[in-house]
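*Asks:* Mind looking over this structure? Questions follow.
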Amino acid sequence: MISLPLLLFVLLFSALLLCPSSSDDDGDAAGDELALLSFKSSLLYQGGQSLASWNTSGHGQHCTWVGVVCGRRRRRHPHRVVKLLLRSSNLSGIISPSLGNLSFLRELDLGDNYLSGEIPPELSRLSRLQLLELSDNSIQGSIPAAIGACTKLTSLDLSHNQLRGMIPREIGASLKHLSNLYLYKNGLSGEIPSALGNLTSLQEFDLSFNRLSGAIPSSLGQLSSLLTMNLGQNNLSGMIPNSIWNLSSLRAFSVRENKLGGMIPTNAFKTLHLLEVIDMGTNRFHGKIPASVANASHLTVIQIYGNLFSGIITSGFGRLRNLTELYLWRNLFQTREQDDWGFISDLTNCSKLQTLNLGENNLGGVLPNSFSNLSTSLSFLALELNKITGSIPKDIGNLIGLQHLYLCNNNFRGSLPSSLGRLKNLGILLAYENNLSGSIPLAIGNLTELNILLLGTNKFSGWIPYTLSNLTNLLSLGLSTNNLSGPIPSELFNIQTLSIMINVSKNNLEGSIPQEIGHLKNLVEFHAESNRLSGKIPNTLGDCQLLRYLYLQNNLLSGSIPSALGQLKGLETLDLSSNNLSGQIPTSLADITMLHSLNLSFNSFVGEVPTIGAFAAASGISIQGNAKLCGGIPDLHLPRCCPLLENRKHFPVLPISVSLAAALAILSSLYLLITWHKRTKKGAPSRTSMKGHPLVSYSQLVKATDGFAPTNLLGSGSFGSVYKGKLNIQDHVAVKVLKLENPKALKSFTAECEALRNMRHRNLVKIVTICSSIDNRGNDFKAIVYDFMPNGSLEDWIHPETNDQADQRHLNLHRRVTILLDVACALDYLHRHGPEPVVHCDIKSSNVLLDSDMVAHVGDFGLARILVDGTSLIQQSTSSMGFIGTIGYAAPEYGVGLIASTHGDIYSYGILVLEIVTGKRPTDSTFRPDLGLRQYVELGLHGRVTDVVDTKLILDSENWLNSTNNSPCRRITECIVWLLRLGLSCSQELPSSRTPTGDIIDELNAIKQNLSGLFPVCEGGSLEF
């Protein structure tokens, strides 16, 4: 027998042989720590505080770092990293190959960051990896085939990146345990590998929003555990394989927006008992919907719109008691006989139905009364673009849950049912282009949630009902092309929300345009053409500061064009033709830079036609039928304007000369008397100067600017003109002279003085002095004198007017980031660190000025607001100045009248960031109507980023590409992507979601640090701007 001591010795020795030494484990753990630190060093931006804890070292200290999870202490390898979870940590840079050394890693989640570069093939060494989550980044390149080596993967999410190339077949051949595969929103191409049919454990499968082509492999029918399959938004063709219809476990199936065709098999839904959602929209399917659809009793959403389905709509839908949404629009369904509408009676059994879209088919005949018996949960009912006749069911008001009702483009006749007034939740009512008649029911005024009401192109008669003034949420009103008469109700213009459109054109309306129209400060379109309107064009139209389209032609309007229309800086189209207007064309119209279509023809205008602005190109204006006009550009072929006394030989010269001399003498005496009276009344110039800014006299400014000579004019706006001048021998200054004839200019002057009274910051334009006096004609005179900025505005550098300027003015990426940092520091001071919080309200490239050292200074505080507790406006003198900011830069909440806040400045700053990176103005003429600068950049980030970046910055990167080392090029590209994402983050629609100034400064400093050394000092020691 073996003695007990000997037995214990053998057991202890065996244990020592089997267990690794602690020093070995410590060495492996140290390797994990090094791999993590290498990953951190590869990042351009480390997420602010996200990786702040990653700076301690020692035995197992890395296990305490944020996002790092190590094995349990009781296990054999307690300090080995098993999870790295850094989702939504604001990380930017590349994924370091060193992560492939974390050999015990089971979960890697880097989703929702700003990572770029390619997926390192070294990740294939992670043999224990079960979850790989890299979604919502900017990762490029292809999916490495080596990923197939991670054979224990159960979830692979690479969605929402910029991946290209084909899907590796190795995913299907090797990853047998995969249950979730998400590759959507990339740029993947080629065919779907048939090997993916081997993933028999797959439950979630999403390849949508790619460029995949070819047929759907029949092998996908082998995915017996599949719950969700999404192949939508690709270029797939052919038919849906029959094997797919046998996936009895399937709960959601989408192939929308492809090029698929063929018919749905008769027994397609026979085994799909668990199917809840099917989306086959926008393809080329044809034939009938099989009655077997009733077998899929769990169906809640059916989307088969945008195909070529035809015949009678099956009654099988009515047996789907869980159905909530049914989209059949844009097909070839028809109702030849009244019985063909029987499916509506069947659908009354679907008590959960919320959406029914039958628009754009060949449905005809009269609507059955059973429509009024559909579910009261129905919120969306669309019947537009069919051939439906007869009356609208009188009890349609029973559908009390309706929020959207589309009846337009049919042949409905009769009157609008008064029961519509019971639809208290209705937000959109479209009934235009029918044959409806009678009066518009007063009950429409009960629809207080209504946003859009379009009843145009019918046969309505009578007056516009005054009850429309109850629609306090209305955004758009269309009543055109009817037989309406009477005046336009003034109450209509008390609906402050009306902003998209008012169209009352082509009726028989009479009377004048109410002065109250000026209340609609956010209105974009006003159509009142082809009526019998008379009287003058109201001056108050100038208060509609967002107006872009104004149509008043073919009326009986008289008087002159109010100069206040020149305040509509966003106006694009103005048509006043065929009226009885007279007088001179106001020069203020020439100041509307956006105006590209101006029709003043067939009126009685006289005098000289301007030659600048909208009048500088004959293609955009029409003035025929005005016999007494003269001047203008040569292309208009108008007679030359004659001097007043050119034909003096026809008049008795001596009597007129004596009379004129006497009159001038009298006027001169009166003028001197009035001037003396004003001076004695007002005394010396006002001493209400800003604290610390002594006043300067009018005569000093006249001398400083050479009498405000045109050669010293730097620019002009609606509130004032800016001149270059010298107050003493050495100091150049910029003198802003207020146009006090504009009533808002004085408010601008007051706002600017109040905002900058106690402000001191290196990135704010400094006020040298002010002038509040009278000029040499005895009129009030106000001016603000600033430090002169010799390098002009940022706008001049980003958008040079000539090629010569473009060659001379080039800002490289480092300089652009520095300027953005300067502006961010200015905003941070205004919002958080000044004597009192100030909102600038007009951040844009033309208000960012550059000094001789290219340091940026924020200027023009004419719209600024001072806040109490950061939110409440106390600068009431500017509250009546109308729309806040500049179109394109102004925050969306300002468009609906919300109060100014620091969030609005952040939005404008975000747009400025996008402008400075793309070189595009926010209102660039190349943008489609539905595409703004934000959407333009978002498309670029989901495609080729270089397509949206300023070409000059691309050239900077290409200079590095020509070198032997392309690492700087990659760093530049990553910083550009980072900047674009920052701009999008700052300009989010929800104000509270926008990035605060402190975080902006942190990110810009990090970007600037990563760019350091890439843009060296040029010869002579001057920076390459």
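Glycine is no exception: its Cβ is also placed from the backbone N, Cα and C atoms.
Those substitutions? Not in this structure, it's all original residues.
Swiss-Prot feature annotations, pasted as is:
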ACT_SITE  D842  active site, proton acceptor
BINDING   L714, G715, S716, G717, S718, F719, G720, S721, V722, K736  ATP binding site
DOMAIN    708-979  domain 'Protein kinase'
MUTAGEN   T680 to A  Increased autophosphorylation
MUTAGEN   S697 to A or D  Slight reduction in autophosphorylation
MUTAGEN   S699 to A  Increased autophosphorylation
MUTAGEN   T705 to A or E  Abolished autophosphorylation and loss of interactions with target proteins (e.g. WRKY62/XB10, XB3, XB15 and XB24). Loss of positive impact on innate immunity toward X.oryzae pv. oryzae (Xoo)
*Asks:* Report, in whole Å, the straight Cα-to-Cα distance of T705 (mutagenesis position) from S699 (mutagenesis position).
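*Replies:* T705 (mutagenesis position) has its Cα 10 Å from the Cα of S699 (mutagenesis position).
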*Asks:* Taking the recorded positions one at a time (T705, S716), which has its Cβ surrounded by the most other Cβ atoms within 10 Å?
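*Replies:* When each Cβ's neighbours within 10 Å are tallied, T705 leads.
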*Asks:* To the nearest whole angstrom, state the Cα distance for the pair the residue listed as 'active site, proton acceptor' and G720 (ATP binding site).
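*Replies:* For the residue listed as 'active site, proton acceptor' versus G720 (ATP binding site), the Cα atoms are 16 Å apart.
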*Asks:* How big is the gap, in Å, between the Cα of V722 (ATP binding site) and that of T705 (mutagenesis position), rounded to a whole number?
*Replies:* 10
*Asks:* Is it possible to get the count of other C-beta atoms within 10 angstroms of the C-beta of L714 (ATP binding site)?
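*Replies:* A 10 Å sphere around the Cβ of L714 (ATP binding site) contains 16 other Cβ atoms.
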*Asks:* Let me check the 10 A CB neighbour count of S697 (mutagenesis position). How many other CB atoms are there?
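*Replies:* There are 13 such Cβ atoms around S697 (mutagenesis position).
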*Asks:* If I take the Cα of T705 (mutagenesis position) as reference, which of the binding-site residues L714, S716, G720 has the closest Cα?
*Replies:* L714
*Asks:* Counting other CB atoms within 10 A of each CB, which of the recorded positions S699, G720, V722, D842 comes out lowest?
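*Replies:* Taking S699, G720, V722, D842 as the recorded positions, the minimal 10 Å Cβ count falls on S699.
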*Asks:* Looking only at DSSP and grouping its letters into three states, which state does V722 (ATP binding site) belong to?
*Replies:* strand
*Asks:* For T705 (mutagenesis position), what is the secondary structure state per DSSP, taken as helix, strand or coil?
*Replies:* coil
*Asks:* Expressed to the nearest Å, what is the distance separating G720 (ATP binding site) and S697 (mutagenesis position) at their Cα atoms?
*Replies:* 18
*Asks:* To the nearest whole angstrom, what is the C-alpha distance linking S716 (ATP binding site) and S697 (mutagenesis position)?
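*Replies:* Taking the Cα atoms only, S716 (ATP binding site) lies 22 Å from S697 (mutagenesis position).
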*Asks:* Could you tell me the C-alpha distance between S697 (mutagenesis position) and L714 (ATP binding site) in angstrom, no decimals?
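*Replies:* Computed Cα spacing between S697 (mutagenesis position) and L714 (ATP binding site) is 21 Å.
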